[in-house]
Amino acid sequence: MKSPRRTTLCLMFIVIYSSKAALNWNYESTIHPLSLHEHEPAGEEALRQKRAVATKSPTAEEYTVNIEISFENASFLDPIKAYLNSLSFPIHGNNTDQITDILSINVTTVCRPAGNEIWCSCETGYGWPRERCLHNLICQERDVFLPGHHCSCLKELPPNGPFCLLQEDVTLNMRVRLNVGFQEDLMNTSSALYRSYKTDLETAFRKGYGILPGFKGVTVTGFKSGSVVVTYEVKTTPPSLELIHKANEQVVQSLNQTYKMDYNSFQAVTINESNFFVTPEIIFEGDTVSLVCEKEVLSSNVSWRYEEQQLEIQNSSRFSIYTALFNNMTSVSKLTIHNITPGDAGEYVCKLILDIFEYECKKKIDVMPIQILANEEMKVMCDNNPVSLNCCSQGNVNWSKVEWKQEGKINIPGTPETDIDSSCSRYTLKADGTQCPSGSSGTTVIYTCEFISAYGARGSANIKVTFISVANLTITPDPISVSEGQNFSIKCISDVSNYDEVYWNTSAGIKIYQRFYTTRRYLDGAESVLTVKTSTREWNGTYHCIFRYKNSYSIATKDVIVHPLPLKLNIMVDPLEATVSCSGSHHIKCCIEEDGDYKVTFHTGSSSLPAAKEVNKKQVCYKHNFNASSVSWCSKTVDVCCHFTNAANNSVWSPSMKLNLVPGENITCQDPVIGVGEPGKVIQKLCRFSNVPSSPESPIGGTITYKCVGSQWEEKRNDCISAPINSLLQMAKALIKSPSQDEMLPTYLKDLSISIDKAEHEISSSPGSLGAIINILDLLSTVPTQVNSEMMTHVLSTVNVILGKPVLNTWKVLQQQWTNQSSQLLHSVERFSQALQSGDSPPLSFSQTNVQMSSMVIKSSHPETYQQRFVFPYFDLWGNVVIDKSYLENLQSDSSIVTMAFPTLQAILAQDIQENNFAESLVMTTTVSHNTTMPFRISMTFKNNSPSGGETKCVFWNFRLANNTGGWDSSGCYVEEGDGDNVTCICDHLTSFSILMSPDSPDPSSLLGILLDIISYVGVGFSILSLAACLVVEAVVWKSVTKNRTSYMRHTCIVNIAASLLVANTWFIVVAAIQDNRYILCKTACVAATFFIHFFYLSVFFWMLTLGLMLFYRLVFILHETSRSTQKAIAFCLGYGCPLAISVITLGATQPREVYTRKNVCWLNWEDTKALLAFAIPALIIVVVNITITIVVITKILRPSIGDKPCKQEKSSLFQISKSIGVLTPLLGLTWGFGLTTVFPGTNLVFHIIFAILNVFQGLFILLFGCLWDLKVQEALLNKFSLSRWSSQHSKSTSLGSSTPVFSMSSPISRRFNNLFGKTGTYNVSTPEATSSSLENSSSASSLLN
């Protein structure tokens, strides 16, 4: 056995030998280490060149030499390691050629026997390469191995030699303290002091830390105060604690002692140099997450910190920390977070402390939310068809299983199918009638799919499934057998309230038009009722009531039998009216278009007359020769009707035939077709039974009017309808009663357009044919819910013909009898345009001589501005329409905007307007397919070919005016600008627009219009300020001027007059400003403004009446006394109660019909309801009463009193008359009497100006004459503002002679008041009480007039 000393000497010998040999070796040669053992590592490069520095001096190179030493006795290992650690480096060597230094000697690998195996373990800072750390080779008892990482112990010698490798480089962030004073130059990297410190310290650091295995370098990074704290970085492999202490000692020894380095202040921090593992890699909400921190150091001082909240983590119900030491060389700490939430996301720090070392490792984790996608609601039919509920998760989650649960009143299980790879699960339901018992239809069951991950995360979604039973339909049980013209209904009841669609079909599969049936949904079922008000033969057949839910159909069937019976309107009688000689007879007949099995009789009164049947091709007539002699007396009118009875014993009466029995000598006109008549007699006959040529195959329609003139019948009016148009009219009447009218409509519109185009000449000379076409369009416009481009083209082609210039004269004749035909036509065209749906085809554009149309379809939420221009060169007219895109954004997608322009329609619509009101311009109508409640604004520009005279108005055609016959209305429209030839209108709604001239209204831009505006605004403004000042003055002097009952009531009236007029004027000026500035005021706000203006102006008048009655009472009933509270109650009831009652009644009587306000201004309506009378009549009555009171007062003042000289009396009387008029006129509202002059048309504009001036300045008059002219008010104001001396002198002077108060008992005027109504002289009162009473009464009169 060799001694340790000998072994150590041998090792030193080998080291020195190797060093000397290395000096003579070629750099490119491979050098194998010497060994005391025969083993040499094969294929391993034993000598590695580490560094070569090229300089001008001899090159210094560094080598790493691996030496293997084998011992027969393992006890030699520790002494050798101790010896090597005791060496001081570098060890200098000498050679004749070069100097060789040994910088460090480190033990890397130690192999020892362990049973039958050899375990080779790595020293600190070294480890086996990853590729050698196989699971079956590592030392399980001593090593904790994580796949993909270094291991520290192997069971056998590696094939390439037993050498552990240096581990990856780490950067040690270190600091040490120098116990010297800190200088500011150390903060400046360019200062000499900084460079000196840095150089000296780095030199010492390199000498000291050079002994560390894998040392690469050291850098001083800065200095901090606190003595001097040096921060620096050391780049090396992970060192052992023993080595780092040894290196620190060498640093202190190498550094100049003047730096006073404190050995105990060394600290080292490594960041993210530890192994940090997070499981799972992708974290989802609810997972159990493990964070493992591993470092090959022996320390159990490990802590965890949550950086987001600077929170030190401790063991709890959600967090658990486990720390352990493995292999006596590795510290492992594990943080487990249970049921992680998004609030736990952030950066986590694992901190391990060992001596001077702090090892920090940081990891930021994100918590992903779990999103389970599923249909929120589903409806499932209980028809045994499979329905799948699907749930899928978003994100790459490692799901382990999916569970389905259900909760509800009924239990309907399904079959789950889960595809973990696609993160989806399907639950298939197959519900049948047994699982959905009666009454359970509509029951809701909640199905929950819950996804569970391998790490504990759970995500779920609820699917609300409503189970629908197959509908059981119950249809009207009674047989339906009706006759033509009668109504019938079929009721179809479902015991299920859930359905997607309900419709009715004929047996041929034709859908019944939806206008014929209504469907209602109830809690426990549904009901659909097919109602036919006028049955025809087309309704004869079988009908199916169909409830559809998804692909399930429930059908109920009902047969309908319709027996032939002519409709009353289709029975043609002749004559409509006739004259019959009392001794003669007359042929009467009733005709129908289709034959049938009918029993027909004629009836007059209680008598029944037989009928003879006559068939003439398609026309079937029943005739009777009426004998006038059968009537008991002559000069009588007899009504005769036909009575049709069919096989079902249902009957119908024809229109009545009126026979006028007259003596034969009165008859002068005779005609075999028209009949007989007396002079001046006017009768109507159906055109087909008149002298107008007609054929049974193509009968004409309409009526013709004859008048007996002399001995001849003259044609007075011809309203006959040509045969082709009459045929179209009859077809239209039948179409709207047909069950398949929507399918027949396109073909009919095409035939109508072709026929009207061919019959243009006949229409231009036949008012009856023109009226028939209008009736046809009106009937058909109620049919469609959707109109395509082709149908709209046919409609406009028809309209183009009947609006042509050749037909305009026919319109005049037509509207002499039917005034609403033009409005009816316009309404029909608007209804067609509102139903226009272009679908996928381009928007329709139509242009003809008399009508043009443009349209646009809203396809997106950001449409373009709607701009259309229409030009009619033949009429020299044009117009533009603009709707800003901001208003179009409020419309539904696929909405259609349609604008049509008509150059001749205004002349037709305006025939009831005065000629000088007519402005020659287009009529443009704009409609939207879907109604909108959002604010709307349309701008239109018209060319006006009648620019002269009056104010231009923007108007629209209001179909509800004039008992729904229509009329021009300006509500919601105003003129934005106009230069005479062109007018731009702005409106807040859609319909048909045009412009009119208003000759009676001054042009707002004229001098007169501007003058009236200035007077109104300035006057009302002054009035408001004056009234406010009046109220302020009254408030200031109130206590001083209301010391007796009369003064109190006088000032109470004045205050309420001023307050009511102030509020009324404020409302007035606000509304006027809004309308003058063309702001759109909503109808509700306009109604409210009108109500308050009405109420407060009426209050002004009634308080004026109260003041007048108070004056009359105090002057007439001098000795009558009434308490203040009674007078006050009566005054307020009269002043506010009466106006409120009148205003509320007016509003309640007119607003339900929307005729409370005017069309273009917020004030009481006049044209439709005469609501203005609710203001005018009370106001005029009050003015008359106050005028009467004024006359009485002035008359009594003028009456002479005893003892006055005539000249003095005359002067005093004139003064009192002037003062009374000046006070009473503004106070009692006499100026409103001028309003009578403005009511009548054609009134001189001077009266308008006078009326405006007097009334708008009424507030100023009340302030001056009703308030400030009162002596008591003046005295109170003077006293209030401390002018006591002047007031005292004034009082003294006014107490003498002529300054005696004019209404004191001693004054002549007071005596005159006492002599009212024939009483003369004065009262001689002997008691103090009576004197006091007389004084109060006298002062009462004074306070009323002053």
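Glycine residues also receive a Cβ, built from the backbone N, Cα and C atoms like all the rest.
Those substitutions? Not in this structure, it's all original residues.
Feature annotation from Swiss-Prot assigns domain 'SEA' to 166-273.
Here Swiss-Prot flags 267-368 as domain 'Ig-like 1'.
Annotation comment: Swiss-Prot describes 369-466 as domain 'Ig-like 2'.
Counting residues of the domain 'Ig-like 3' (471-561) by DSSP class, helix then strand then coil, yields 6 helix, 52 strand, 33 coil. Summarising the annotation, Swiss-Prot assigns domain 'Ig-like 3' to 471-561.
Quoted from Swiss-Prot for the published mutagenesis G1009 to K: No effect on activation by exogenous agonist. Increased activation by exogenous agonist; when associated with 991-T--L-996 del.
Mutagenesis annotation in Swiss-Prot: R1153 to Q, described as No effect on activation by exogenous agonist; when associated with M-1157 and A-1161; the structure shown retains the original residue. For R1153 (mutagenesis position), the same-chain residues lying six or more positions away in sequence with a CB closer than 8 A to its CB are T1169.
Among the mutagenesis entries in Swiss-Prot is T1157 to M, noted as: No effect on activation by exogenous agonist; when associated with Q-1153 and A-1161. The Cβ neighbour count for T1157 (mutagenesis position), using a 10 Å radius over every protein chain in view, is 21.
Record note (Swiss-Prot) on the mutagenesis of V1161 to A: No effect on activation by exogenous agonist; when associated with Q-1153 and M-1157.
Here Swiss-Prot notes a mutagenesis experiment, A1252 to T, with the remark: Increased activation by exogenous agonists; when associated with 991-T--L-996 del.
Under its mutagenesis entries, Swiss-Prot includes V1256 to A with the note: Increased activation by exogenous agonists; when associated with 991-T--L-996 del.
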Helix, strand or coil at R1153 (mutagenesis position) [DSSP, three-state]: helix
DSSP residue counts for the domain 'Ig-like 1' (267-368), split into helix, strand and coil: 6 helix, 62 strand, 34 coil
Neighbour tally for V1161 (mutagenesis position), based on other Cβ positions within 10 Å of its Cβ: 16
